[in-house]
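Some features that Swiss-Prot has for this protein:
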DOMAIN    81-368  domain 'Protein kinase'
BINDING   ILE87, GLY88, GLN89, THR90, ALA91, ASP92, GLY93, PHE94, ILE95, LYS111  ATP binding site
MUTAGEN   GLY299 to Glu  In fr68; severe loss of nlp-29 expression upon D.coniospora infection
Amino acid sequence: MELDHTPPPSVLNDNCSASYMTPYATVIAMSGLYLLAIFYFCKKSKKMCQPMSDSIYPYQKRLTQLERELKNYLIDEESIEVDDFQIGQTADGFIFRGGVFPKTRNRFNAKVTTAVKISFPIVSKSISLLEDALRLSKLDHPNLIRLLAVSQLSFTVFRPMIALEWLPGGTLADYFQFKVREKDDSERSPIQLKDMLSILYQVSQALKYIHSQLDEFGQELTHGRIFTRNVLVTEPDLRKCEVKLGDFGDAPMGLEYSTPIIAYMPPEILCCAERIPPHRPENDVWMFGVFIWECLTLGAQPHFRKSVEEIKKSFRLPDRGLSCPPTCPLDVWTLVSDCLSEPHMRPRFASTTNASITSRLSELHHIVSPALFLYAIPNQSVCTCIEHHCQSVIHY
């Protein structure tokens, strides 16, 4: 006789009741899983925005050092505002107009206008921008812009964003363009040579300070960005304005730049066989000589519409392709010529003798007559190509 092992109906009903999940329990369980998924995504989302780990790995140690050394400048990304207005572009990234909000109760009423630099989404460019920020944080001079803040996301999302000091007068290049070259003769404010020498003296003081500093390898620091668009003015009145040298960075990297920047490069860099030649203090002196010429002409473009080969040919000329402005005194032009001489013959900024650039500018500022004025020199080109629409040889 076979035994019936089928459980009674009451036992079956009890087992089904034990394994059955009520609608409330289902909602609670699904909500818990949903919250866990959100928590995991929020925790990992910043890492998902980073470049591939194999591209970051070679820089990981240096990145940790940079974060430690820049800790006094780190602020929340919400405290840095970026406007739509783009000021310019460098080898490392873009520069926008922006601001920094202090950590106070009335923070939105105490906004500090700044220039915000954002790196390109390339690992090497990001590291280079952070290196520039570290270098600038160690410098303190009244004629150098200051580093104000570094976003904390610079070391998490790994696209650095730094805030730099910005002056209300804008750049010296903008002053020349909008206050001088685009104005009629009757609307232009007269510019004394004496006032321009004061501006040149302030820039030379900043370069003298930079060249007196040493890097981690014991070498003199250099600037490598001595252009009018990198000089900020406190107000649009050159008679009483102060200037600061900005955009401190590494040396110009070979021929990766456009022709307007190549026009400032010395022969030993432009004609060098190396792709990234070393930048030395005497290279800054050459660039400062071109900068003086640019100021004496009130914003004329050096080597206007010349190709790289044409610029190299200009180096063989006595004036290096930069003709002396008509109203420039001989003593001032002698300084320009000395800066554009052979590397071993160029004067220095950090020299303690009276032959230094700073000392000579100070002396010139005292002896130059206030009756000497500067006039805008038009850009002159021998180009007649259709590409540039060159129907005239004079361009303001």
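Placed from the backbone N, Cα and C atoms, the Cβ positions cover glycine too.
Keep in mind that this structure shows the original residues, not the substituted ones.
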Cα distance (Å, whole number) from GLY299 (mutagenesis position) to ILE95 (ATP binding site): 22
ILE87 (ATP binding site) - helix vs strand vs coil (DSSP): strand
ILE95 (ATP binding site), number of other Cβ atoms within 10 Å: 19
GLY299 (mutagenesis position) versus ALA91 (ATP binding site) - Cα distance in angstrom: 23
Cα distance (Å, whole number) from GLY299 (mutagenesis position) to ILE87 (ATP binding site): 18
Alpha-carbon distance [GLY299 (mutagenesis position); GLY93 (ATP binding site)] in Å: 25
Neighbour count (Cβ, 10 Å) for GLN89 (ATP binding site): 12
Distance [Cα-Cα, Å, rounded] between GLN89 (ATP binding site) and GLY299 (mutagenesis position): 19
